[in-house]
Amino acid sequence: MERPPGLRPGAGGPWEMRERLGTGGFGNVCLYQHRELDLKIAIKSCRLELSTKNRERWCHEIQIMKKLNHANVVKACDVPEELNILIHDVPLLAMEYCSGGDLRKLLNKPENCCGLKESQILSLLSDIGSGIRYLHENKIIHRDLKPENIVLQDVGGKIIHKIIDLGYAKDVDQGSLCTSFVGTLQYLAPELFENKPYTATVDYWSFGTMVFECIAGYRPFLHHLQPFTWHEKIKKKDPKCIFACEEMSGEVRFSSHLPQPNSLCSLVVEPMENWLQLMLNWDPQQRGGPVDLTLKQPRCFVLMDHILNLKIVHILNMTSAKIISFLLPPDESLHSLQSRIERETGINTGSQELLSETGISLDPRKPASQCVLDGVRGCDSYMVYLFDKSKTVYEGPFASRSLSDCVNYIVQDSKIQLPIIQLRKVWAEAVHYVSGLKEDYSRLFQGQRAAMLSLLRYNANLTKMKNTLISASQQLKAKLEFFHKSIQLDLERYSEQMTYGISSEKMLKAWKEMEEKAIHYAEVGVIGYLEDQIMSLHAEIMELQKSPYGRRQGDLMESLEQRAIDLYKQLKHRPSDHSYSDSTEMVKIIVHTVQSQDRVLKELFGHLSKLLGCKQKIIDLLPKVEVALSNIKEADNTVMFMQGKRQKEIWHLLKIACTQSSARSLVGSSLEGAVTPQTSAWLPPTSAEHDHSLSCVVTPQDGETSAQMIEENLNCLGHLSTIIHEANEEQGNSMMNLDWSWLTE
């Protein structure tokens, strides 16, 4: 790489010149990189011997650059010591390096032949508008705004535009007017071109011209003519005129509207036209509009801020493949927005499903502003996708976007010969059309992808519920097994002791009813049929994910777009003087692209219908899973209640048994101590058939007393007392020796 004059090989120390970034009227701008630290800076050096006046201008630029500090004005930095030398008696200017190139490079890309995308236009409007406002607030007029003097820098994935080259900038403090200028004529304000006194409004003209070119792909006024020619034809235009073109007849047609095609959303077009009418006013006194007394700034900046602050939601209707846009007033609810969508599309609010690009359904509890991301502008940057929940079959494809008049003209007769200069515009619109078809497919594919992500979210929810259901079913099964075994054991032990212990028909009946309920609840826990349906859906979703139609199928369309771009580039390089050509090859590409789009859209909508059908199956299945889960939980709670109730009854049974044992022990002790004819009458019957229930604990009963009987049995009393004592002792030992350990299991 050629080294700038004055720099000897090796003189830069660790700094190495990597490439020349640009060449201006007096200087070169080169990229320098530090060999060790990976630092990069742009160095502007003088390439010519300068006159005293131009040397002053050069030094003035350095002075201006060093005092500025704004995100949208390129920053000056210190020249590295190893490079800090004078070249042609003027110092070097070191600046931050912006790796994205300049705006001209972006505009020259064939895919931008009909203008930039809306997001790029609005980003440029915001950045450069902010930079110009900053310069003017610091009493600096740039005077040479043009695409070559706007550079792009990627900052955290976002493109930032910066103003460079203040070589022709005018510090207003040095004098309010200036009548000398040597700048770029195509973007020059009329008063500068005519060498008349000027003010800061010259930057408005240049800025408006740039923005118009970014929108349309060409400058606003007879762009194919030299300024000397078009100035005379345009100078008497209406103040609201923002566009002029020459008809085939040679007549100039004026318009207050933006030409088509362009990428601006319909809601942005009108305010943008109003803004351009202020910026492209021929009269410098009226240009930019009056100063707003409240905001203390020209009307053009007020309107610019209004455009940039518009909250616009862009919605792709997947049932019609059409984009609809809505301006969101402050605090509008989502329901209000859905009502507007219903009026526009005919899809009632209850059937609308609005998905973000990540497949998340919009939250009806949040305002409609959730459809708009902060700092993200343009329909090409963010989209919300509208689905009709009442439909699972989306027929598609739909009619392709309409052809412009120019493109339709060559499609009707591809062999017609047109002048090269006219053909360039026609083919530019053809490239825009082909690119548009590809972008239409890409947007619909993003909508399909949102539907797939939504399906996967539903599937994840179904999987979570399935796991919860299986877990609940397994827990119920385990509890039922425990309940069944424990109640069987309880019934067995109860039967063993009831012949000589405690019994209750009412309790026994309740326990048997519990056992029957437990058998019924076992059926509630059977969920195999639901598991089968869920697994079938999982398999279906896996197949949809593997399907080639779930991946982008636009390779052929991209190839056709590139062929159209290559044809257009070849045409641009052909000389335009008195040359003609037909459009046979370009029309072939257009036809093939339409056919390709038709094919991939059929596949896309077929796949989309399967996605939506599968999602509907999940929606239908979820309530069944919820009911099954609810039934299992209810059964689980009932089983636990029955278990608890039975345990309480057992403890009550134990309490009664202990009470009975204590009572009998007390009676036995009394009989052992002293038996008299009077006390013998209180001895209980010894019948083994006597029934003991929970409600009636056996106590000493009154027996028939007879003096005669006492006399007859007095001799046998000692023997009887012994028998009663032994029976009482045996009964107590039997109750205490029962196995009650199951209660603590």
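Indices start at 1 and increase along the chain as displayed.
Every residue gets a Cβ built from N, Cα and C, even glycine.
Note that the structure is a prediction, hence the values are computed from the model and not measured.
Among the features that Swiss-Prot reports, active site, proton acceptor is placed at Asp144.
Non-local contacts of Lys44 (mutagenesis position) by the CB criterion (under 8 A, 6+ apart in sequence, same chain) comprise Gly27, Asn28, Val29, Leu92, Leu93, Ala94, Met95. Under the DSSP three-state reduction, Lys44 (mutagenesis position) is assigned to strand. Sequence annotations record features per position, and here Swiss-Prot assigns ATP binding site to Leu21, Gly22, Thr23, Gly24, Gly25, Phe26, Gly27, Asn28, Val29, Lys44 based on sequence analysis.
Under the heading domain 'Protein kinase', Swiss-Prot lists 15-302, citing sequence analysis as support.
DSSP assigns Thr23 (mutagenesis position) to a strand segment in the three-state reduction. In Swiss-Prot, a mutagenesis experiment is listed as Thr23 to Ala, annotated with the note Loss of phosphorylation and decrease of kinase activity.
Lys44 to Ala appears in Swiss-Prot as a published mutagenesis result, with the remark: Loss of kinase activity.
Among the mutagenesis results in Swiss-Prot, Ser176 to Ala has the note: Loss of phosphorylation and of activity. The residue drawn here is the original one.
In Swiss-Prot, the entry for mutagenesis Thr179 to Ala states: No change in phosphorylation. The structure shown retains the original residue.
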Just to be sure I understand the packing, how many Cβ atoms besides its own are within 10 Å of the Cβ of Leu21 (ATP binding site)?
18
Cβ distance under 8 Å to Thr23 (mutagenesis position), same chain, sequence separation 6 or more: which residues?
Val29, Arg47
Any idea what the Cα distance is from Asp144 (active site, proton acceptor) over to Leu21 (ATP binding site), rounded to a whole Å?
18
Hey, which of the recorded positions Gly27, Val29, Asp144 is the loneliest by Cβ count within 10 Å?
Val29
Does DSSP give Asp144 (active site, proton acceptor) helix, strand or coil?
coil
